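Notes to accompany the following structure.
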Amino acid sequence: MQLSFILTSSVFILLLEFVKASVISNPFKPNGNLKFKRGGGHNVAWDYDNNVIRGVNLGGWFVLEPYMTPSLFEPFQNGNDQSGVPVDEYHWTQTLGKEAASRILQKHWSTWITEQDFKQISNLGLNFVRIPIGYWAFQLLDNDPYVQGQVQYLEKALGWARKNNIRVWIDLHGAPGSQNGFDNSGLRDSYNFQNGDNTQVTLNVLNTIFKKYGGNEYSDVVIGIELLNEPLGPVLNMDKLKQFFLDGYNSLRQTGSVTPVIIHDAFQVFGYWNNFLTVAEGQWNVVVDHHHYQVFSGGELSRNINDHISVACNWGWDAKKESHWNVAGEWSAALTDCAKWLNGVNRGARYEGAYDNAPYIGSCQPMLDISQWSDEHKTDTRRYIEAQLDAFEYTGGWVFWSWKTENAPEWSFQTLTYNGLFPQPVTDRQFPNQCGFH
């Protein structure tokens, strides 16, 4: 009897210790996702359950995009002839050569985003930035034309973020061979990320990022590392992509880091990733990044404003059902695809019927200058922004694309805010509860 009691007590104590240890290292959300991993002196500096991300992307800084900074690409244009204009950063650096490209980019990196931008971002009520960067900032392939030097500015940015109480995702925006063929991957119309050594090189680059920015030195600032921006699921091998995500996750955790791992949804439907990288499989602190745009097909562009808002609201309902934490890591105010070179150099706009066999909807001319927008378009834009904010804040929050552009107002947080179209404060609503969440 006594021996039985001692054994029972011992089992109970062991069970209690196991439960305590599990709770300390694996505090679960009700849906089975992990909130934090505590212990070992580590705390994640962001509570994805209870805090709402309100942020901007620092686009066009370390990865050039022709529509964001056309002034860097227009010198190659000959009148209306765009045939000599590089279509992406790869061809831009290749055309200029390393010396000239480096000189121009050093000036660009030191001026496009400065400490003053971080102060403004904070003063406007934002708490977060997502920083896109290409693999070439960390490792060059043989014969790559890219130039390096981005990392010193990335590290300045992390310091400016810390000083202004802003949290950061470091987002690997371009992989060798390109993961999507978009110009914002560095290399347009290429889909070779999964060929040759490209996936392994990407993992090597991620390992460098993990060791530099995934540890204690930046744990108060970096609240996520995004393994890869917008891998184009429909043209990639999804089994290989999942293995890449798993390898990236394991690589980060093997460094001892508790930093959340961010995976983009690869343009799959809501819920696709629910059973991948789960606590049940021993993976934790995983966030799914969804991007929300409604301008990259003729069908989307032809929607009226009520339809645009309905789609945005449904995003919120669908995202809420997912088992992982999720964030709208990119979105914009765009109701047209009119920004010059948005669809790529030497490509027109669907809105004008000048690209992708899309039907003509209207002229792009007034859309390029916010002072020429009609009152109706301004109202529609404000309504659309507010609906998206409501939808995204129904879950983990939002990261607007982008903080600034040279002359693409639908894509510039600064321009929209200073013209009264983006709410200020960001919680202000002229059109409250459009989605009926409350």
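Cβ from N, Cα, C; glycine included.
E230 (active site, proton donor) falls outside any helix or strand according to DSSP and counts as coil. Around E230 (active site, proton donor), the same-chain residues six or more apart in sequence whose CB sits under 8 Å from its CB are Q179, N180, F182, N184, S185, H264, A266, F267, H291, listed in sequence order. Per Swiss-Prot, active site, proton donor is recorded for E230.
Here E330 (mutagenesis position) comes close to N57, R130, D289, H291, H292, Y293, V399, W401: these same-chain residues lie at least six apart in sequence, with C-beta atoms under 8 angstroms from its C-beta. Mapped onto three states, the DSSP output places E330 (mutagenesis position) in strand. Annotation source Swiss-Prot lists active site, nucleophile at E330.
Residues or ranges marked as substrate binding site in Swiss-Prot (evidence: experimental evidence): E65, Y67, E230, Y293, E300.
Listed in Swiss-Prot is the mutagenesis experiment F182 to A, annotated as follows: Decreases catalytic activity. Impairs catalytic activity; when associated with Ala-296.
Classification of F267 (mutagenesis position) by DSSP places it in coil, neither helical nor stranded. Where Swiss-Prot documents F267 to A as a mutagenesis experiment, the accompanying text is: Decreases catalytic activity. Impairs catalytic activity; when associated with Ala-296 or Ser-330.
For F296 (mutagenesis position), applying a Cβ distance below 8 Å and a minimum sequence separation of six or more within one chain yields D337, N343, R350. Experimental mutagenesis at this site is recorded by Swiss-Prot as F296 to A, annotated: Impairs catalytic activity; when associated with Ala-182.
A mutagenesis experiment is reported in Swiss-Prot for this position, F296 to W or I, and the note states: Decreases catalytic activity. Secondary structure at F296 (mutagenesis position), taken from DSSP and collapsed to helix, strand or coil, is coil.
Experimental mutagenesis is annotated in Swiss-Prot for E330 to Q, with the remark: Impairs catalytic activity.
Among the mutagenesis experiments that Swiss-Prot reports, E330 to S is described with the note: Impairs catalytic activity; when associated with Ala-267.
The binding-site residues considered are Y67, Y293; of these, Y293 has the fewest other C-beta atoms within 10 angstroms of its C-beta. Local packing around the Cβ, expressed as the count of other Cβ atoms within 10 angstroms, is greatest for E65 among the binding-site residues E65, E300. Cβ neighbours within 10 Å of F267 (mutagenesis position), excluding its own Cβ and spanning all shown chains: 16.
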